[in-house]
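Peer 1: Supplied in structure tokens, the structure appears directly below.
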Amino acid sequence: MAGGVMDKEYVGFAALPNQLHRKSVKKGFDFTLMVAGESGLGKSTLINSLFLTNLYEDRQVPEASARLTQTLAIERRGVEIEEGGVKVKLTLVDTPGFGDSVDCSDCWLPVVKFIEEQFEQYLRDESGLNRKNIQDSRVHCCLYFISPFGRGLRPLDVAFLRAVHEKVNIIPVIGKADALMPQETQALKQKIRDQLKEEEIHIYQFPECDSDEDEDFKRQDAEMKESIPFAVVGSCEVVRDGGNRPVRGRRYSWGTVEVENPHHCDFLNLRRMLVQTHLQDLKEVTHDLLYEGYRARCLQSLARPGARDRASRSKLSRQSATEIPLPMLPLADTEKLIREKDEELRRMQEMLEKMQAQMQQSQAQGEQSDAL
């Protein structure tokens, strides 16, 4: 009897999270990660270690003479990773050649341009008619590698971070941290934190834990916050530790560095933050804060005083989002976009005419039935 009363009083809203979980797992997840920093800091090795895959098997390392005049290039690599029935489409954006030239003036401009181009493409797609299948190519996170051999951030590091800190979530990383003693690591971390504050460079901010979070999560969250900038070591090689256990790490004459040992480096904290706990928040900050900031700047540029008279601005304020002019496309892309929209409008018109014909036919059949 009590069970029957319980069933009658149960509506079923408690099952809503299960619906979202099934839908999310079926759809899969997209994540775009940018890696930047000078060559030789272990960026490729760390990425392969983080995701247990080889994204750089076809890479050719240029000779030292070729690096003298090397220019920065943007490379995009994609891989689908499945774990426990959950699929993640990972897109890695690499920046080979960054900081390798003798003259590094404005070498960060291609990176800024690439990030803004992804915002521009998303804004264009979002303002179009076909909004169901928008491909999100925006950069959700940038791992910026800092040399362990300097005394903090170099002028190039500061210039790059200033140029992108309002466009992407920055996570600073000290590469090849096994070159430092523990005391040196902590001193370098504090120096970098002080410089970031002094230069007013905004890096990714961890959201505050809810009061109802369990204590283990709060402890892990505090450890991750204290680890920034993450001092990491990457390796896909399996070696034997002092207890003859197989571990991923690096063997030296003075001992073994274990990649997944929290006493040796911050690799586990970085992977936990990047994948297990804050991946979705990185995407939300990208959309709700960084992209919206770009979108607002685009709209403000259209309504600057002097660009249009007051009447034009009044008219613009009444326009819908789909009517707002977007950044100019190349002519070929514009013609292609127009053809696609014309074809979509034609299909919608045909569907509407078909529905009207069916309604008229049903109405005629109803009138005939009434006459009989």
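Backbone N, Cα and C atoms are what each Cβ position is placed from, and that goes for glycine too.
Original residues only: the substitutions mentioned are not part of this model.
Heads up, here are the entries from Swiss-Prot:
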type	residues	note
MUTAGEN	Ser24 to Ala	No effect on phosphorylation
DOMAIN	27-301	domain 'Septin-type G'
BINDING	37-44, Thr71, Gly97, 176-184, Gly234, Arg250	GTP binding site
MUTAGEN	Ser211 to Ala	No effect on phosphorylation
MUTAGEN	Ser253 to Ala	Great reduction in phosphorylation
MUTAGEN	Ser312 to Ala	Great reduction in phosphorylation
MUTAGEN	Ser317 to Ala	No effect on phosphorylation
MUTAGEN	Ser320 to Ala	Great reduction in phosphorylation
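Quick one: how deep are these features, and who are their neighbours?
Peer 2: Secondary structure at Ser24 (mutagenesis position), as computed by DSSP, is helix.
In this structure, Gly97 (GTP binding site) belongs to neither helix nor strand by DSSP; it is coil.
For the recorded site, Ser211 (mutagenesis position), the DSSP three-state label reads coil.
Under the three-state DSSP scheme, Ser253 (mutagenesis position) falls in the coil class. Taking a C-beta cut-off of under 8 Å and a sequence gap of six or more, Ser253 (mutagenesis position) has no contacts in its own chain.
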Peer 1: Just the number: how many Å between the Cα atoms of Glu184 (GTP binding site) and Ser24 (mutagenesis position)?
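Peer 2: Cα to Cα, Glu184 (GTP binding site) and Ser24 (mutagenesis position) are separated by 43 Å.
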